[in-house]
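Peer 1: Below are the features I grabbed from Swiss-Prot:
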VARIANT   Asp61 to Tyr  In strain: C3H/HeJ
VARIANT   Leu87 to Met  In strain: C3H/HeJ
VARIANT   Met89 to Thr  In strain: C3H/HeJ
Amino acid sequence: MKTLILLSALVLLAFQVQADPIQNTDEETKTEEQPGEEDQAVSVSFGDPEGTSLQEESLRDLVCYCRARGCKGRERMNGTCRKGHLLYMLCCR
């Protein structure tokens, strides 16, 4: 059941990212990727702030990063993340 809810949340996130129009502006196309920006730490939480049964130890230990060039080592791609108008891969371990 927890897996189903987690997968549903990731699917909804993917649909939301695809639904938002990506607008290319002159400034954006001129902007080069800055060094060090490919590894942005992301906090991932599920449920309400007071906690639910979803926030068990296995989910609290989930660490995710927004990466531009693919996941590293033991990480797996779990969707996408956005910084401004740029899309990155959401890599979690």
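Each residue's number is its place along the chain shown, starting with 1.
Backbone N, Cα and C define each Cβ position, glycine as well.
I'd like to know what surrounds each of these features in this structure.
Peer 2: Residues within less than 8 Å, Cβ to Cβ, of Asp61 (variant position) and separated from it by at least 6 positions along the same chain comprise none. In three-state terms derived from DSSP, Asp61 (variant position) belongs to neither a helical nor a strand segment and is classed as coil.
Annotation note: Leu87 (variant position) sits in a strand segment as assigned by DSSP.
Same-chain residues at least 6 positions away in sequence with a Cβ under 8 Å from that of Met89 (variant position) are, in sequence order, Cys66, Arg67, Ala68, Gly70, Cys71, Met77, Thr80, Cys81.
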Peer 1: Around Leu87 (variant position), how many other CB atoms lie within 10 A of its CB?
Peer 2: 16
